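J.: Please find one structure pasted underneath; my questions will follow.
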Amino acid sequence: MPEDQAGAAMEEASPYSLLDICLNFLTTHLEKFCSARQDGTLCLQEPGVFPQEVADRLLRTMAFHGLLNDGTVGIFRGNQMRLKRACIRKAKISAVAFRKAFCHHKLVELDATGVNADITITDIISGLGSNKWIQQNLQCLVLNSLTLSLEDPYERCFSRLSGLRALSITNVLFYNEDLAEVASLPRLESLDISNTSITDITALLACKDRLKSLTMHHLKCLKMTTTQILDVVRELKHLNHLDISDDKQFTSDIALRLLEQKDILPNLVSLDVSGRKHVTDKAVEAFIQQRPSMQFVGLLATDAGYSEFLTGEGHLKVSGEANETQIAEALKRYSERAFFVREALFHLFSLTHVMEKTKPEILKLVVTGMRNHPMNLPVQLAASACVFNLTKQDLAAGMPVRLLADVTHLLLKAMEHFPNHQQLQKNCLLSLCSDRILQDVPFNRFEAAKLVMQWLCNHEDQNMQRMAVAIISILAAKLSTEQTAQLGTELFIVRQLLQIVKQKTNQNSVDTTLKFTLSALWNLTDESPTTCRHFIENQGLELFMRVLESFPTESSIQQKVLGLLNNIAEVQELHSELMWKDFIDHISSLLHSVEVEVSYFAAGIIAHLISRGEQAWTLSRSQRNSLLDDLHSAILKWPTPECEMVAYRSFNPFFPLLGCFTTPGVQLWAVWAMQHVCSKNPSRYCSMLIEEGGLQHLYNIKDHEHTDPHVQQIAVAILDSLEKHIVRHGRPPPCKKQPQARLN
């Protein structure tokens, strides 16, 4: 692995620096640290002065997160922030705000790529030119993808920046006259005029004794002949870098003609002819051998780069498509050029199809391409396919969490931007359907669940349906009850999932799609009364009775169905909906199942329904008494399960059952359930039980004179476990409970 790529991979695997953590916190909580001026702009409340490097980093961080506007840039007024290298990419600011916030600083670099149309290049240079120090000392200026001026004719003003050494002005309506002005700058050494409106580059002769780097990618308006272009280039004897690459749109032979020249560009160390026609390995090799100092050649989207001489794995770097090294170099160098990013990703996909080794350094390059071109469908399509290949199965386990968080965010953005493109949605779902990502990686799970549900509501692809419900089943367990309720209300999620269950039941089909759908419904209804009501209102109870009757020997199906019905039974307002004789009869028969997982959940339903007293029981009183006896005896017969059968968000649904001293079977089920999870996962559940006040409930059972001996025995055992936990770990402080996925 190249040293720089290895370093990037190590950076992703390392914790965030303290400075990055502080700056990210500051940028996301600006309102806490700032007050507003009378004009509405922000200023920092603390009077201290930021070091220059920190001020630069803060500005770059705000730009990265899209937070720069007329209000927020106010913090860079005055002298608290001392900027030197300013990045305001994609800022949404006015010319007045720019001048007030940035033009009094001693800037040596400014990157204003893609700032909004309210501010023009003329505005920026006029502002910078108002500061004499900047006029003489600004060295690097990036003005890509901007409007030159809103006036016609407009005042040319580049000459004010007499100290400028490097200028990038790509994707701009920049003409020959403008080039002539720029070429006259006395210190100019580096110029990027890619994709501008220039028709003639003869003006470059004015800086032939200074120019060391010239980038002319995709000069689509150029009207010079190849000979005329080469005559100008030949005069630029001090060039170290030349880029004449193109997007494969022209058939010009300029690249081959240049490569055949022997008396040209003697100091060249970097040449880019990517996307050009007629380029051959033989011509490239001959050109490089005549210039032994060459360090880079760009050959992506050409017919060259396949010889041993041009592998790119030695001193000579090569961007191309022949191997992984060349492709990585292309992704690194062309991250701002959508066409080349797509080309590189297309070839990367073929290489990664059979990848067996984790490649975080490659994934990071894919992420950069995705982030830079969020609305470019071909890029997002190719990138999402590569992401799947790079993170599938065990490969994700070796990827840094930070990197996976970035890529997950970008996958969700792609789904949001292109909701109707089936292949893109499929690529994203394939990548998201990963235990590593869904369980370990931080991302907005609520938004993810919404996007996946929207896809599920609009598509019927069977394979993708399985993945979508699998993703939802895990995401649902990670959401708060408020979020699951909102999800159900906004997207009719319960109705859609029930439709899948109905379809599978009608087909008498037990497959992974059915199991994942049942799991999703189970998790969505967990401690969510609103979602439980949606389930009842959409005839879920009748459908689930059919499922139980249709698959009497499928214990995994029965467990999921009964688990959800437990959630319904926990909701007191829905108690009457379950007072249905056929339903109670069927549940009571499952109480005697030989499968402890099935019997356990059947018992839970009965325990909740009986716990509300005789008045709430609207069926036969003798049946209630019989169920109580059966409940008690069934629980005593259960063997100790080898693994954790279930996971709970909290113990709150159990506490009402613990006070049912007149119905010991109800208490017995509750303490058995609590002991089960506390013994299988003590670090989670012992802490949870203590935090939620479970100790007092258990002491009440232990000390009550009418407590059933079996109930008391289990309660004492739980208390013993809790006391040992406190001795080992201390009494846990109150904390937010993290929802956990059920173990299905």
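Heads up, residue numbers simply count up from 1 along the chain you see.
Cβ coordinates come from backbone N, Cα and C, glycine included.
Sequence unchanged from the original; the noted substitutions are absent.
Quick paste from Swiss-Prot:
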- L18 to S: Abolishes interaction with ELOC (MUTAGEN)
- W522 to A: Complete loss of N-degron binding (MUTAGEN)
- N523 to A: Complete loss of N-degron binding (MUTAGEN)
- D526 to A: Complete loss of N-degron binding (MUTAGEN)
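In the displayed structure, how are the listed features positioned relative to their neighbours?
T.: The secondary structure of L18 (mutagenesis position), as reduced to three states from DSSP, is helical.
W522 (mutagenesis position) carries a helical DSSP state (H, G or I).
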J.: Around N523 (mutagenesis position), how many other C-beta atoms are within 10 angstroms of its C-beta?
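T.: Its Cβ shell of radius 10 Å holds 30 other Cβ atoms.
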J.: State which of the following mutagenesis positions has the fewest other Cβ atoms within 10 Å around its Cβ: L18, W522, D526.
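T.: Comparing Cβ neighbours within 10 Å for the mutagenesis positions L18, W522, D526, L18 has the fewest.
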J.: If one measures from the C-alpha of N523 (mutagenesis position) to the C-alpha of L18 (mutagenesis position), what distance in angstrom results, rounded to a whole number?
T.: 37
